[in-house]
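A.B. asks: Here it is, the structure, as structure tokens.
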Amino acid sequence: MAKEIKFSEETRRALEAGVNKLADTVKVTLGPKGRNVILDKKFGSPLITNDGVTIAKEIELEDRFENMGAQLVKEVATKTNDVAGDGTTTATVLAQAIIREGLKNVTAGANPILLRKGIQKAVTVAVEELKNQSRIVETQEAISQVASISAGDEEVGKLIAEAMEIVGKDGVITVEESQTMNTELDAVEGMQFDRGFVSAYMVTDVDKMEAVLNDPYILITDKKISNIQELLPVLEQIVQQGKKLLIIAEDVEGEALSTLVVNKLRGTFDVVAVKAPGFGDRRKEMLQDIAILTGAQVISEELGYDLKEADLSMLGRASSVKVTKESTTIVDGSGDKKAIEDRVTQIKHQVEQTTSDFDREKLMERLAKLAGGVAVVKVGAATEVELKERKLRIEDALNATRAAVEEGIVAGGGTAFVSVIPAIGTLIESLEGEVKLGAQIVKKALEEPLRQIAINAGLEGAVIVQNVVNSEAETGFDALNEKYVNMIEAGIVDPTKVSRSALQNAASIASTFLTTEAAVADLPEKEDAGMPGTGMDGMY
């Protein structure tokens with residue numbers, strides 16, 4: 001296929017136009033007075049959201065060169081979401097600012113390679129300064145503040161803080177849609193491990209690509225299953241009972257897998273197979289954990305059990321099991337409470353005895369899965385449109401809270417970025433030439449999140465930024481109440497991990513963007529000319 005090529009200034013302007021179209025759409029959502037964006041969906045009602053990455057993923061531009069620019073910024077939002085789970089709008093705003101300031105310098109004749117070096121140096125200093133300013137999150141109140149700011153809702157903040165209190169820092173919290181109008185917390189015992197279904201044909205919900213089994217039997221074995229004959233005796237008993245089955249095995253392959261899939265598709269029985277978590281001796285211990293939690297017996301030849309002789313009494317039970325491509329969550333296993341408590345005590349004893357940090361970490365993970373349980377935030381709303389919007393906000397808040405527990409918090413509302421500017425100023429004094437210009441680009445861009453928050457609140461951004469720059473440390477602008485406050489004391493905080501990831505990803509993409517000198521895109525296909533007219537319109 002023929003290609004269209006653009007060079008230098010023409011390339012950069014086309015790419016920048018795409019960057020601006022995407023960023024301008026996303027940045028209207030920033031801050032407590034940010035607006036929402038409505039997204040058209042081919043099926044179902046439109047989605048209204050303020051989630052940066054959700055908006056960015058929907059944007060495809062007609063012009064191929066502009067679209068390339070938009071896709072680059074989309075990568076900033078996506079990467080930030082993958083790493084931190086929140087801060088995608090902030091990352092987009094920072095990327096746009098660095099690109100805008102950088103292009104001014106490139107157009108004026110600056111070398112983009114040296115600019116990039118300066119940008120990288122400045123970001124390294126800024127990230128280090130953010131870490132220095134970071135405060136550890138210890139109280140339930142601090143967790144509540146982080147979640148409240150991210151979701152823009154105090155009630156949600158309290159709910160997530162309560163969930164974390166119940167399951168602990170290492171517990172599992174999931175977000176589900178409620179059948180009622182109320183948003184509530186439901187905490188249940190459960191376990192999650194990082195193994196998903198062995199075949200995508202086993203899913204029960206194609207849209208979410210997940211399999212949900214209610215009240216299933218659970219078969220646990222440490223062997224590889226490739227012959228369906230080994231499973232037939234227990235499968236026949238399952239079919240007679242009309243129940244669903246979760247198989248946890250070293251692997252399920254060959255004839256066994258194909259037979260299970262075919263019968264699942266035919267509706268003969270509902271079965272999902274997953275690989276056993278962990279490796280070696282740790283796998284054996286984790287299988288035993290799952291067995292104790294569900295009241296099952298691990299079917300292992302080492303223990304003298306043969307799969308062909310397995311019956312329903314050796315299988316575990318749970319109220320529900322949710323399996324995705326990457327994880328399996330077992331909720332409300334029907335194991336003996338005393339046996340579970342004994343197992344928890346045993347693992348705690350092992351934690352005290354071990355001298356290996358790695359072993360201790362893995363034991364603590366097992367302890368959290370066995371003792372922590374699963375908290376479910378059930379999101380309710382009057383309409384489906386509001387429900388989806390609210391669910392996205394709560395998922396963001398949950399991600400922000402986890403990030404805060406992991407790396408601490410800094411002043412929110414764009415204040416943390418402004419507060420690292422003096423450190424970059426010190427760096428700039430030690431630099432020369434175009435590397436110095438690169439650092440100055442970052443210095444200017446760091447003001448942008450605060451400026452945009454002020455603009456979205458209907459205020460003059462430049463004035464607000466100047467006032468915060470001249471204020472004491474941690475003093476920022478509370479856009480909701482339109483006053484200057486100590487952000488930490490006021491509970492307006494951001495997770496350090498979110499702020500750090502947003503800046504690093506924005507700078508990474510933006511600095512690479514500036515080094516672009518040519519762009520290549522497919523030429524649009526020409527439409528075939530129609531049949532020539534006969535000159536006798538309307539006659540056949």
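Note that Cβ sites are derived from N, Cα and C of the backbone, with glycine treated the same way.
Per Swiss-Prot, the features are:
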- Thr29, Leu30, Gly31, Pro32, Asp86, Gly87, Thr88, Thr89, Thr90, Gly413, Asp478, Ala479, Leu480, Asp494: ATP binding site (BINDING)
- Asn214 to Lys: In strain: ATCC 43603 (VARIANT)
- Leu235 to Val: In strain: ATCC 43603 (VARIANT)
- Ser327 to Asn: In strain: ATCC 43603 (VARIANT)
A.B. asks: So which of the recorded positions is most packed in, judged by how many other Cβ atoms lie within 10 Å of its Cβ, out of Leu235, Leu480?
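C.D. replies: Result of the Cβ crowding comparison: Leu235.
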A.B. asks: If you skip the near sequence neighbours and keep only those at least six away, which residues in the chain come within under 8 angstroms of Thr90 (ATP binding site), Cβ to Cβ?
C.D. replies: Leu30, Gly52, Gly414, Pro449, Val498, Ser499, Ala502
A.B. asks: Any idea what the Cα distance is from Ser327 (variant position) over to Leu480 (ATP binding site), rounded to a whole Å?
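C.D. replies: Distance (Cα to Cα, whole Å): 39 Å.
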A.B. asks: What count of other C-beta atoms do you get within 10 angstroms of the C-beta of Ser327 (variant position), across all chains shown?
C.D. replies: 16
A.B. asks: As a test of the contact definition, list every same-chain residue at least 6 positions from Thr88 (ATP binding site) whose Cβ is closer than 8 Å to its Cβ.
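C.D. replies: Set apart from Thr88 (ATP binding site) by at least 6 residues yet with Cβ under 8 Å, we have Val26, Asp51, Gly52, Val53, Ala56, Val76, Ala77, Thr78, Thr80, Asn81, Ala502.
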A.B. asks: What's the most sparsely packed of the recorded positions Thr29, Asn214, counting other C-beta atoms within 10 A?
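C.D. replies: Ranked by other Cβ atoms within 10 Å, the recorded positions Thr29, Asn214 bottom out at Asn214.
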A.B. asks: Give the helix, strand or coil assignment DSSP yields for Ser327 (variant position).
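C.D. replies: Going by the DSSP assignment, Ser327 (variant position) belongs to neither helix nor strand, so it counts as coil.
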A.B. asks: How many Å lie between the Cα of Gly31 (ATP binding site) and the Cα of Asn214 (variant position)?
C.D. replies: 40
A.B. asks: Which entry in the list of binding-site residues, Asp86, Asp478, has its Cβ near the fewest other Cβ atoms, using 10 Å as the limit?
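C.D. replies: The binding-site residues Asp86, Asp478 were compared, and Asp478 has the fewest Cβ atoms within 10 Å.
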A.B. asks: Please name which of the binding-site residues listed here, Thr29, Asp86, Leu480, is nearest in space to Asn214 (variant position), Cα against Cα.
C.D. replies: Asp86
